[in-house]
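> Straight from Swiss-Prot, here's the annotation block:
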MUTAGEN   SER49 to Cys  No impairment of secretion and increased propensity for dimer formation
MUTAGEN   CYS163 to Ala  No impairment of secretion and/or biological activity. Loss of dimer formation
MUTAGEN   CYS166 to Ser  Poorly secreted. Loss of LPS-binding and biological activity
MUTAGEN   CYS206 to Ala  Not secreted
Amino acid sequence: MRENMARGPCNAPRWASLMVLVAIGTAVTAAVNPGVVVRISQKGLDYASQQGTAALQKELKRIKIPDYSDSFKIKHLGKGHYSFYSMDIREFQLPSSQISMVPNVGLKFSISNANIKISGKWKAQKRFLKMSGNFDLSIEGMSISADLKLGSNPTSGKPTITCSSCSSHINSVHVHISKSKVGWLIQLFHKKIESALRNKMNSQVCEKVTNSVSSELQPYFQTLPVMTKIDSVAGINYGLVAPPATTAETLDVQMKGEFYSENHHNPPPFAPPVMEFPAAHDRMVYLGLSDYFFNTAGLVYQEAGVLKMTLRDDMIPKESKFRLTTKFFGTFLPEVAKKFPNMKIQIHVSASTPPHLSVQPTGLTFYPAVDVQAFAVLPNSSLASLFLIGMHTTGSMEVSAESNRLVGELKLDRLLLELKHSNIGPFPVELLQDIMNYIVPILVLPRVNEKLQKGFPLPTPARVQLYNVVLQPHQNFLLFGADVVYK
């Protein structure tokens, strides 16, 4: 039987989870480099295709087939009318599907060798003679092809998806009329009937696909977190800075990837670097976080004045020989005990410059610079400044992904001290080395790591969970590879 084709706007079902991730990747040749990039591999698209096919199958089974009526004229019998009605889809099999990339355009979602089984009723009338019965319709070798165009909303920074075209093809349609004295009469017109039902199914399928894209897939795209609030100080801008770009093997999109202040949005005084992704395809999703992304976090929190803490003696284990008291400090700085006898000491630690993180193939290196100011706590609870020192160090940062959040742990190397000011007279700053080497690991670092373990959310849409995560540091960016599951 001659192949038929229907075209119409395209629509897709609720396989949106991967498709939203599809719309967040990395095109590193833009005029403005992204701070965060996500790349979807063919493996990721294959998973999206599986999810999409399962969802589409449910949607297509809900197709309502309109009644079909026509007239007939047979020599010696004259004219009559017949109708096919109450048609229901009993089975809609979609055995093979694929999402492929169309370079510089978007995606193509295709299904081949679909089979449909439909049951319904028929009736015929010739003057006062009425006949009726049941029928079964079998559609074999149906193919569906939908072109999906990906874009971005320049105002909201969210991804968009539209269906630029949809087509369906049916290889064969067969109608079987139930036993009836006049069933043979309907069989005389089976080609006409099959052609009419073929056209109706083609148009209904593309209409259903189109409605799914606009009513389900596009709204799901809006669940992608763009402006994500972290706390009262900062949030993350995950908005797209360019429309998604496709090649023959990958789908890439650029995201701003920048921490911002909840109080004021000033652009950082540095720019994102270029990220050159390696050729990797064994994970569904690849996420690149540039050092720009991390360093905007340090800038925002330092400018907000929240990178600080106060250390007191009651925070030190009782069994420790190191104490934050003027008596203990007097053992190596006699002037402290002389001027402020038998008093507690408070130490205020604050970032003097925004902390800087460097990402290299060898790992993540952290460069904090802090001011450490010591005060004697007077009997009236007021504070008397003792000295101010600068403290520099380098550290290594270990990161991982837990529950779709990026978490970290900081380890510090040797502390380098510099005396900036003293109210107790000049002294060798090396005298403070032991006490700093003690209080930083047991008081400062645990509190920093407690914050880092809370982490911050990665740009994943609703109901998508990352697993099987691998991390690799590269020049200027950290690369995550992960598989995903839609829950």
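Numbers here mean position along the shown chain, with the first residue as 1.
Note: Cβ is positioned from N, Cα and C throughout, glycine not excepted.
Each of these features: where is it, how hidden is it, and who are its neighbours?
In the three-state DSSP assignment, the secondary structure recorded for CYS163 (mutagenesis position) is strand. Cβ-based neighbour count (10 Å, all protein chains) for CYS163 (mutagenesis position) stands at 25.
Around the Cβ of CYS166 (mutagenesis position), the number of neighbouring Cβ atoms within 10 Å comes to 26.
Counting every protein chain shown, the number of other Cβ atoms lying within 10 Å of the Cβ of CYS206 (mutagenesis position) is 24. According to its DSSP assignment, CYS206 (mutagenesis position) is helical.
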> In terms of DSSP three-state secondary structure, what is the assignment for SER49 (mutagenesis position)?
helix
> In Å, rounded, how far does the Cα of CYS166 (mutagenesis position) sit from the Cα of CYS206 (mutagenesis position)?
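Cα to Cα, CYS166 (mutagenesis position) and CYS206 (mutagenesis position) are separated by 6 Å.
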